[in-house]
Amino acid sequence: MSLQSRLSGRLAQLRAAGQLLVPPRPRPGHLAGATRTRSSTCGPPAFLGVFGRRARTSAGVGAWGAAAVGRTAGVRTWAPLAMAAKVDLSTSTDWKEAKSFLKGLSDKQREEHYFCKDFVRLKKIPTWKEMAKGVAVKVEEPRYKKDKQLNEKISLLRSDITKLEVDAIVNAANSSLLGGGGVDGCIHRAAGPLLTDECRTLQSCKTGKAKITGGYRLPAKYVIHTVGPIAYGEPSASQAAELRSCYLSSLDLLLEHRLRSVAFPCISTGVFGYPCEAAAEIVLATLREWLEQHKDKVDRLIICVFLEKDEDIYRSRLPHYFPVA
């Protein structure tokens, strides 16, 4: 077998194995008539003549070209693959880098960065449909009709909202968005300083409005910050409208970012002084009416309370807005 035949056979083997990156350089004098040329671009040399014709693929792509196509298409090459640098959220000072890094992770990979290990998955949170089986409250004339599907979209939970693994949690913030007391401070401490760094770029928030940030070290992917009204004593009509707007503005962001689960704390009922019973009526009416319009766009709306008295209030009022079907 001639040297030319042996080289051609070896080239075919290398191409089949996906290991051909550059064409072999023939030794002088062994391939009579082979002419070495260089293309007009900055590309690699091409080998013409009998050797060059035999080295071409059926599609007319030369040996080097086939290797280049392989690299472009992601076929095996010897070039090392670029790997995204891992970010340590406990020490990082770049919120943009950290936020981008987290977006590229799967749900399972994100767990490594949670501030807690005892987080609560969405599937572990019972729906109102499940919870209502043990509710003794009977409503003779509920305000709304029975709807099994809506009862599967709403939940009441007494828990630490910072530990919920949902798409977003809502923060009852102050207008600065830089952290404060109550649930606001808890969320900022759990998420870490990167949350405050991103909030600083939002330049405050008006009462009744909402803004969204990453969740960072929280199990929740996002935090929706809203500012409730300050209402000591009997709330005015405008304050009631502002509280309703807090929930609607937060839900608007949920849809805008295509998120499907969200947990709300009790907004304005802490240091802002809004009466718990009056707030519950607004919250339940707002969520019920919103779900009637958008039930196919979300999986769960969670009312997450921290105090037993708030749980009792919502448990007694839920049947009026979400009658047991």
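Using the three backbone atoms N, Cα and C, a Cβ is placed for every residue, glycine included.
This is the original sequence, none of the listed changes applied.
Note that the structure is a prediction, hence the values are computed from the model and not measured.
The domain 'Macro' annotation in Swiss-Prot covers 141-322 and is backed by sequence analysis.
The substrate binding site annotation in Swiss-Prot covers 159-161, 172-174, 179-184, 267-273, Phe306, and the record cites similarity to another entry as its basis. Cβ environment of Gly270 (mutagenesis position): Ala172, Gly181, Gly182, Val183 lie under 8 Å away, each six or more residues apart in the same chain.
For the recorded site, Asp160 (mutagenesis position), the DSSP three-state label reads coil. Other Cβ atoms within 10 Å of the Cβ of Asp160 (mutagenesis position) number 16 in total over all chains. Looking at Swiss-Prot, the entry for mutagenesis of Asp160 to Ala says: Reduced enzyme activity.
According to DSSP, Asp167 (mutagenesis position) sits in a coil region rather than a helix or strand. Under mutagenesis, Swiss-Prot gives Asp167 to Ala with this note: Reduced enzyme activity.
Under its mutagenesis annotations, Swiss-Prot gives Asn171 to Ala the following note: Reduced enzyme activity. No significant effect on affinity for substrate. Neighbour density for Asn171 (mutagenesis position): within 10 A of its CB lie 33 other CB atoms from the protein chains shown.
For the mutagenesis result Asn174 to Ala, the note given in Swiss-Prot is Slightly reduced ADP-ribosyl hydrolase activity; when associated with A-184. Reduces O-acetyl-ADP-ribose deacetylase activity by 93%; when associated with A-184. No significant effect on affinity for substrate. Cβ contacts within 10 Å of Asn174 (mutagenesis position), excluding its own Cβ and spanning all protein chains shown: 21.
According to its DSSP assignment, Asp184 (mutagenesis position) is helical. Among the mutagenesis experiments that Swiss-Prot reports, Asp184 to Ala is described with the note: Slightly reduced ADP-ribosyl hydrolase activity; when associated with A-174. Reduces O-acetyl-ADP-ribose deacetylase activity by 93%; when associated with A-174. No significant effect on affinity for substrate.
Quoting Swiss-Prot on the mutagenesis of His188 to Ala: Reduced enzyme activity. Around the Cβ of His188 (mutagenesis position), 22 further Cβ atoms fall within 10 Å across all displayed protein chains.
Quoted from Swiss-Prot, the note on mutagenesis experiment Ser268 to Ala is: No significant effect on enzyme activity. Residues near Ser268 (mutagenesis position) in space but far in sequence (CB under 8 A, at least 6 apart, same chain), listed by position: Ala172, Gly228, Pro229, Ile230, Ala231, Leu243, Cys246, Tyr274, Ala279.
While the structure shown retains the original residue, Swiss-Prot records the mutagenesis experiment Gly270 to Glu with this note: Loss of enzyme activity.
Taken together, the residues in the domain 'Macro' (141-322) have a mean pLDDT of 97 on the 0 to 100 scale.
When the Cα of Asp160 (mutagenesis position) is compared against those of the binding-site residues Gly179, Ile267, Gly273, the shortest separation belongs to Ile267. All protein chains included, Gly273 (substrate binding site) registers 14 other Cβ atoms within 10 Å of its own Cβ.
Taking Asn174 (mutagenesis position) as the reference point, the recorded positions whose C-alpha atoms are within 10 Å of its C-alpha, out of Ser159, Asp167, Asp184, His188, Gly273, are Asp184. Put simply, of the binding-site residues Ser159, Ile267, Gly273, the one whose Cα is nearest the Cα of Asp184 (mutagenesis position) is Ile267. In sequence order, Asn171, Gly179 are the recorded positions from Ser159, Asp167, Asn171, Gly179, Ile267, Gly273 with a C-alpha within 10 Å of the C-alpha of His188 (mutagenesis position).
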